[in-house]
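Pulled from Swiss-Prot, these are the features on record:
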DOMAIN    114-266  domain 'PH'
DOMAIN    304-504  domain 'SMP-LTD'
MUTAGEN   Leu340 to Ala  Failure to mediate ceramide transport; when associated with A-472
MUTAGEN   Ile472 to Ala  Failure to mediate ceramide transport; when associated with A-340
Amino acid sequence: MASLKVFLAVYLLGGITFLPLVLFTLYKIHLLYSNLKSASKKELDHDTADEIDEKTRLLARDIDPEFKARKLEEQLGVKVFNKGWITVTKQYYYHSSEVAVILKNSNNNKDSDTALQEQILQRTDLKKKQRFFAVLRHGNLFLYKDDSQNANLVHAISLQNRFITIWPRFDELGKEELPDASLFTKRTCIAIFKNDLVSIDSKNHNVILPHFDPLTSAESNNGDISTNDTTHEYQSQFHSSNQFFLYFDNNMDKEDWYYQLINASKNSNSLSTGLLDPNVSANAAHLKTKDMLQLIQDINSTENQLTTKWLNALLGRLFLSLQQTDTLNKFIHEKICKKLNKIKTPGFLDDLVVEKVDVGDSAPLFTSPELLELSPEGSTKIAIDVQYRGNLTIIIATKASINLGSRFKQREVSLQLSIKIKEFSGPLLFLIKPPPSNRIWYAFRTEPIMDFEIEPIVSSSKLSYNVVTNAIKSKFAEAVKESLVVPFMDDIVFYPTPNEVYRGGIWEEQDPEAAARARTAAAASDMNNTSAKEHLEALQEGGMKTQSRIKKALRPERKKENLKDLVDASGVATKTTTQTTVTTATNDDVSSSENSTKSRKYFKNSIKKIGRWYKDNVGNSSDTEDMDEIDVQDKKNDDSADERESDNPILTSNPKMISNRRPVPRRPSQPLNTLSPKLEGRKEKDTENFPVPPSASNMNASKMFANKENRKFSVSSNDSQNSLKNGDPHVKASKLESSQAFVKKTSQNRFNDGFFKQDLEFEEQREPKL
């Protein structure tokens with residue numbers, strides 16, 4: 001019975017609890033599955049994000065972004081240790097540059113300056129006994145006589161409640177603090193002051209230090225820390241001193257000692273909050289270990305980094321040093337504000353205001369540099385690929401106008417936009433134009449790859465509002481395309497011109513007097529060149545006019561003089577013309593005038609003789625009319641010849657006679673042997689070679705002169721005159737008929753002496769044989 005009761009109890013209880021237990025089990029399984037699914041989804045999202053930059057994120061994946069390894073290794077307080085040779089004094093010894101300024105401002109004579117210079121403590125007065133082997137440990141600076149292991153301790157300087165600074169802190173005039181470039185130079189030293197001597201201006205945060213008069217007489221020991229410790233009085237005076245000055249031979253060692261002394265003056269138990277406390281104002285801004293490892297991995301990631309590894313390492317190291325400072329934040333903030341002011345926002349968004357800037361974790365990387373152009377004029381073009389994945393984040397505030405329709409009132413909502421630049425890469429072009437350009441122009445050669453992550457925040461909660469994010473993304477891409485893609489370029493000024501008359505260029509030094517002298521010299525040179533050119537042109541023009549007058553004087557001789565004399569005279573005239581032209585080219589005015597004067601006299605006399613002969617021998621009107629027509633035609637020909645001669649170069653050869661320009665009588669109807677009794681005695685063979693010319697009715701004299709091949713003889717002027725004197729009826733008849741013809745002058749410059757030779761041959765045949 002007992003077993004039956006137990007069975008019934010178990011059965012009843014099991015039936016009641018079975019369904020709840022099953023439901024509870026299913027619920028637990030569902031929760032476990034949901035947790036596993038969400039975990040796998042997060043891991044998948046994390047892996048997807050890491051795939052974007054898997055190579056650069058692989059080693060730095062599990063490191064805390066804020067971890068700084070150097071901060072853990074830094075030695076502070078009593079743990080600081082350093083040693084080396086230094087020179088220590090209780091009084092400040094002035095540098096030679098400071099002494100020169102002091103003497104200049106003293107306004108004394110030379111004797112007073114010499115005496116004053118002897119009173120001032122100078123660096124050249126430092127002695128060997130002031131040089132010690134210093135050991136920094138346990139928060140104290142121990143000074144030894146030498147660096148041996150058993151060296152005697154001379155002095156010990158406690159660094160607790162001490163202010164360490166670079167001295168002098170101000171320039172030679174004592175008005176402005178030294179620039180950072182002059183802190184670690186031969187002029188400066190390290191000063192150790194007691195905190196009681198130093199104060200700080202709470203308003204401007206300026207350090208107020210004790211003032212030292214260079215004319216103050218030195219102490220009894222001249223500021224020395226003597227190695228002779230026999231007198232207790234001197235030891236007491238030394239330990240009660242409030243300042244020490246440390247001089248170093250090496251400026252780089254001076255920097256190391258400066259940082260070590262500051263760290264040694266730190267006290268971990270100090271509760272002070274003043275700015276003079278090194279625990280407050282002298283905490284080193286160590287680099288983030290994750291960012292430093294990422295930089296090391298980036299510059300060794302690909303083959304393209306080999307040529308620019310040094311550049312990327314330098315830029316990355318400088319970026320990480322400024323990453324936590326306000327200087328870089330302000331610089332980027334200013335640049336972004338200028339760019340945002342140029343962006344046209346959508347109609348439903350107000351102006352964009354930058355509230356916060358996070359510079360990211362890395363600097364841009366530059367790869368594949370290429371020199372495209374470097375000209376002698378100075379034009380320079382450099383192409384390089386740039387890649388940025390530093391996660392620069394900007395918080396922008398604006399207002400959005402939300403319109404939900406006519407039934408609802410339009411509302412304005414304040415927005416905060418978180419814009420993160422995940423990637424910004426492309427081929428970059430740098431351009432430096434020839435002088436006077438003073439800036440570097442840069443732009444992307446093609447549209448860069450841009451990956452923005454924009455998240456609007458309303459009432460401190462993130463919203464997924466695609467209309468706003470897409471509009472802002474498109475506006476950012478449009479702004480980049482319109483300002484940083486070729487042909488649109490931005491610039492970096494490397495030489496500012498705030499005080500220049502003409503801004504935006506590199507000009508030569510301004511010297512108005514020198515510029516005026518240069519312009520005067522250039523104007524005088526141009527004037528001399530112009531006057532010389534005009535003088536030469538005038539001489540050439542005078543020579544051409546002289547040559548024209550000579551040619552005009554030659555015309556009557558060609559008409560009236562004997563052909564042979566005319567040729568000789570023309571040769572002389574041409575030679576004279578040539579000599580005159582050459583003389584003109586060489587600017588010999590005297591010789592040119594003499595030659596032209598002689599030529600004019602010679603031809604003037606010749607023309608007078610020709611005129612007298614013309615009056616005596618030519619009397620009929622028909623000849624005069626014909627000669628007038630010939631003169632008119634000759635004048636036209638001469639004018640055209642003068643025009644051609646002005647265009648063509650001057651020829652120096654003798655002119656050729658084309659026509660004898662004299663009247664030719666009609667051919668008699670009787671045979672030629674009956675014209676004169678001189679021909680009766682000729683043999684028959686002498687006249688066989690002279691065929692009977694055609695009659696006058698068939699051929700006139702002009703055709704006879706024009707057809708040179710058929711012309712075999714001519715009548716000279718002497719024969720015609722003899723015929724007239726002898727009373728030849730045929731010649732007189734021809735004289736009365738006045739049948740005359742002339743051949744017009746051609747444009748040839750050479751004289752064809754064929755006619756002259758034929759006349760000579762004909763005269764020889766007509767002469768009687770003795």
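Cβ from N, Cα, C; glycine included.
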Integer Cα-Cα distance in angstrom, Ile472 (mutagenesis position) to Leu340 (mutagenesis position): 11
Sparsest-packed among the mutagenesis positions, when each Cβ's other Cβ atoms within 10 Å are tallied, from Leu340, Ile472: Leu340
Rounded mean pLDDT for the residues that make up the domain 'SMP-LTD' (304-504): 87
